[in-house]
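Chemist: Reproduced below are the annotations present in Swiss-Prot:
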{"type": "BINDING", "residues": "D173, D179, D231, F232, D233", "note": "Ca(2+) 1 binding site"}
{"type": "BINDING", "residues": "D233, S236, K237, D239", "note": "Ca(2+) 3 binding site"}
{"type": "DOMAIN", "residues": "142-261", "note": "domain 'C2 1'"}
{"type": "DOMAIN", "residues": "273-406", "note": "domain 'C2 2'"}
{"type": "MUTAGEN", "residues": "F47 to A", "note": "No binding to C.botulinum neurotoxin type B (BoNT/B, botB). Requires gangliosides to bind BoNT/B, wild-type binding to BoNT/G"}
{"type": "MUTAGEN", "residues": "L50 to A", "note": "Wild-type in binding to C.botulinum neurotoxin type G (BoNT/G, botG)"}
{"type": "MUTAGEN", "residues": "E52 to A", "note": "Wild-type binding to BoNT/B"}
{"type": "MUTAGEN", "residues": "F54 to A", "note": "No binding to BoNT/B. No binding to BoNT/G"}
{"type": "MUTAGEN", "residues": "F54 to M", "note": "Requires gangliosides to bind BoNT/B, no binding to BoNT/G with or without gangliosides"}
{"type": "MUTAGEN", "residues": "F55 to A", "note": "No binding to BoNT/B. Wild-type binding to BoNT/G"}
Amino acid sequence: MRNIFKRNQEPNVAPATTTATMPLAPVAPADNSTESTGPGESQEDMFAKLKEKFFNEINKIPLPPWALIAMAVVAGLLLLTCCFCICKKCCCKKKKNKKEKGKGMKNAMNMKDMKGGQDDDDAETGLTEGEGEGEEEKEPENLGKLQFSLDYDFQANQLTVGVLQAAELPALDMGGTSDPYVKVFLLPDKKKKYETKVHRKTLNPAFNETFTFKVPYQELAGKTLVMAIYDFDRFSKHDIIGEVKVPMNTVDLGQPIEEWRDLQGGEKEEPEKLGDICTSLRYVPTAGKLTVCILEAKNLKKMDVGGLSDPYVKIHLMQNGKRLKKKKTTVKKKTLNPYFNESFSFEIPFEQIQKVQVVVTVLDYDKLGKNEAIGKIFVGSNATGTELRHWSDMLANPRRPIAQWHSLKPEEEVDALLGKNK
């Protein structure tokens, strides 16, 4: 047993080996004093090396020291300026956001207060929002006043209207005045319309003009007298200042009447459709001959009681506002779409062709009274729109007839343009 135990223990004993032993240097004990080479000392060495290298590189640059210092100062200033701008922008943005936020809260509070106050007011008055708006009254605009007179002759069945004077009219012109005149007519019939003379540059015109309407007394009650004051403008549409309406069934015509009435706002007159006319122009320069052919008209204004007209056409050759020659067509009875096809010739030398105008007027023939103008146009070198284009086409195509439709214009408008072109 003892032998077995010894045999089992033998492998645990390491065999003796011969190894070369190296002499070891004595190891100094660890010391935490400042004399040891730590990381702080290595960083200082690196910084010193970098500093030395940096100055060596600078010394290689072929510039004087003062130039290098100046460049460094400028670079520093630029850097500081950029930093300042960035900081300022950030601060302003924060301030703006804060201000808008505060303003939004304030507006919300104000709206809430206003709504609450409005609700309280509505509760006190018992009015809803729509009813409150309806109660607001606009102050009437002061348009001035008109003095007029009325006198009815029962034996002659004739109403005499006197337009006496106006006062305190508003200024519609640039100079602080107006050029007023009065239109007088009886509704619902606008065919018979009178006008006073134009009074220049005044707000208190004295008209003192009378006009007569032949109306049976039985029919007078269904009519309304209208006296509308306009501001005359030579080169554009006349502006209405105001009007006085007198329903005749509210007036006692047993004795003459004279009174003042305030002007009320008048409705602007829509441009009246007067109809269209087709004309043909032909000019032969070598012969100095102008041929005007009146072909037809359509959709003319109704001038007669029966809803028709008796139209005919007048042609005037004019130069510098003077009538040189006059021609006219035959009368076409009871029609608003007459067909004429009538030609008229005028002798005009080539050197004068650009100095003349051809005025075409459509009139309604009246056997008993005055023939009334339905509408008017003129063609020539100083015309405008389709009239000027028609004249230019005629001159560009000598010896060739050029036909063109034209819309009729009010007589006074065309006369004003002709007067401007004198």
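Each Cβ is built from the backbone N, Cα and C atoms, and glycine gets one as well.
Thinking about packing and proximity, how do these listed features fit into the structure?
Modeler: In the three-state DSSP reading, D231 (Ca(2+) 1 binding site) counts as strand.
According to its DSSP assignment, D239 (Ca(2+) 3 binding site) is in a strand.
Around F47 (mutagenesis position), no same-chain residue at least 6 positions away in sequence has a Cβ under 8 Å from its Cβ.
The DSSP secondary structure for L50 (mutagenesis position) is helix. Annotation for L50 (mutagenesis position): no spatial neighbours, criterion Cβ-Cβ under 8 Å with sequence separation of six or more.
Sequence-distant contacts (6 or more apart, same chain, Cβ under 8 Å) of E52 (mutagenesis position) do not exist in this structure.
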Chemist: Between the binding-site residues D173, D179, whose Cβ has more other Cβ atoms within 10 Å than any of the rest?
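Modeler: Counting Cβ neighbours within 10 Å, the top one is D179.
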Chemist: Can you tell me the CA-to-CA distance separating D179 (Ca(2+) 1 binding site) and D239 (Ca(2+) 3 binding site), as a whole number of Å?
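Modeler: Cα-Cα, rounded: 10 Å.
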Chemist: Averaged over the whole of the domain 'C2 1' (142-261), what is the pLDDT?
Modeler: 87
Chemist: Select one residue from D231, D239: among these binding-site residues, choose the one with the most other Cβ atoms within 10 Å of its Cβ.
Modeler: D231
Chemist: Starting from the Cβ centroid of D173, D179, D231, F232, D233, which together make up the recorded Ca(2+) 1 site, report each further residue of the same chain whose Cβ lies within 8 Å of that point, ordered by sequence.
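Modeler: So the extra residues in range turn out to be L172, S178, P180, V198, Y230, H238, D239.
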